[in-house]
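Features reported for this protein in Swiss-Prot:
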- Asn350 to Ile: Lossed ability to produce (Z)-sabinene hydrate but increased ability to produce (E)-sabinene from geranyl diphosphate (GPP) (MUTAGEN)
- Asp357, Asp361: Mn(2+) 2 binding site (BINDING)
- Asp357, Asp361: Mn(2+) 1 binding site (BINDING)
- Asp501, Glu509: Mn(2+) 3 binding site (BINDING)
Amino acid sequence: MSTISINHVGLLRNPLHGKSKRASINKSWSLCLPRSSSASRLVKPCRVSSKTDTKPAEMTRRSGNYEPSLWDFDFIQSLDNHHPHVKEKQLKREEELIVEVKMLLGTKIEAVKQLELIDDLKNLGLSYFFRDEIKMVLTSIYNNFFENKNNQVGDLYFTALGFRLLRQHGFNVSQEIFDCFKNEKGSDFDETLIGEDTKATLQLYEASFHLREGENTLELARQISTKYLQKKVDEGSINDENLSSWIRHSLDLPLHWRIQRLEARWFLDAYAAREDKNPLIFELTKLDFNIIQATQQEELKEVSRWWNNSRLAEKLPFVRDRVVECYFWAVGLFDGHDYGFQRKVNAAVNILITAIDDVYDVYGTLDELRLFTDVIRRWDTQSIDQLPYYMQLCYLTLYNYVSDLAYNILKDRGINTIPHLHQSWVNTVEAYLKEAEWYESGYAPSLEEYLSIASISIGVIPIVIPLEVSIPNSTFHRRSPFEYHRYDILHLSAMVLRLADDLGTAQYEVETGDVPKAVQCYIKDTNASEEEAREHVRFMIGEVWKELNTAMAESDDCPFTEQGAWAAVNIGRAAQFIYLEGDGHGRFQIHQHMENLFFHPCV
């Protein structure tokens, strides 16, 4: 008799101990239910009935032709970067360096130097150590230079850098601060100002991606700065190699669309190459990188043990085995030492989404998928006998995971989250089923119709909801689980993820058997060329980001906590980076980033 239960593995334990600065905001949650407790009788791990051991007759099935994981279970479990005496020594030195850097932030220096220091700390992933100090410095700079819409400084570099950092930290800075850099007619930026200072043009480019709906000045800034920077790169006229490298990096994706932690090694190496680097900050960056890497390895090992014990990769060989990739996404959503629980929850959800997506996209017949969807709607264990063996395994893994997670939240927060967790999966699999029906019938939807379903099937709802309800101060459980479509931040982050995914994976997925993606739908609607269609999808991503920026600036009505909202937005950021080089699960350069982040310490 086959048993699918994740209760044997304490996935949600927090491995961090020691100083309060590194203590989790959550209590130590474990997925392991005590067998003798009343809770274990209420939410029992489900087992596949013995009468289902006979597997169905063989039939022709599609195959995703997925390659095996680059990092198997044994490799992940062999990671050993967590020596207590070494960590104690590292933490002590880290605390000393933090004190010294705080003194740097408190030193009276030029405002532009203060901004550059803060920008370095953010890019190097250190700003969470200095939140109060950074807020104090930025408040002073805002009051002295940016509160008045009439820019009295006249320095494009300072204005653009300050504008970006202030908007990142929630200050209300008007786009009119850039009006003094426009031509006499005020219709565009003064090209003589833009062309003469490459560093200032780069800062204007980065600032322009914080534009909101209706901010035409920032739209102009984005257009003209992009044109000039691309021209400089094409001509090879940038003599500073470090600056040239940074510009190429930014033209691929601006800072506002990136997640620092996913590229921590790139930013560290870029800082190391600078002649003006601060040795204290450089040492702290390397030290913190190694401490975080040790924590990430422990979390990754826990997630890997849970996945291995589920045995889905063994029993369902058609599903992708992508533990490291799924954890990489989780690191993008929640950075910092306080959110290990959320990272592990998200990694497990990503793994389940990947497996269930393969059931719908690759292996299941349409009749089986309809049965599977109906069982998930019912959310019981009495209906599973009608499912084929492989679907029983998949369903019970999902059912047990959701039940265990809900139990732990109930135990810790005293709230029942099953209705929200369950409905998040119902929404997703119903969208999966609609796409399967389209594929089976050969139906080609319009772009609008496609996105109405594909923005749900991309899986943002079951990603964000468990993260949000696990946050201690969240009140989301008081809302109806049937209102997810009303939340702009969920919808917009899903659109960025879907469109970025389609740019990275569309051709491969259509070739292996899937519904037309955004690119193909636009071609069908407009008779555009493929390059024109891809350019339109890139334009759509930019427009969605305007709406996202607006929604985050007007977050008083947001149903999510600040942490939950940022996690939702970070889904889009992670997607744009991960799909920049390919499909996010395949052979592309993204794997090198994972290697550098998780397996290679800084020396």
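Keep in mind that glycine also has a Cβ here, set from the backbone N, Cα and C atoms.
Residues as originally present; substitutions not included.
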Neighbouring C-beta atoms (10 Å sphere around the C-beta of Asn350 (mutagenesis position)): 23
Spatial separation of Asp501 (Mn(2+) 3 binding site) from Asn350 (mutagenesis position) - C-alpha basis, Å: 15
Tertiary neighbours of Asp357 (Mn(2+) 2 binding site) (same chain, Cβ under 8 Å, six or more apart): Tyr432, Gly459
Neighbour count (Cβ, 10 Å) for Asp361 (Mn(2+) 2 binding site): 21
Where Asp501 (Mn(2+) 3 binding site) sits in the secondary structure, as DSSP reduces it to three classes: helix
Three-class DSSP secondary structure - Asp361 (Mn(2+) 2 binding site): helix
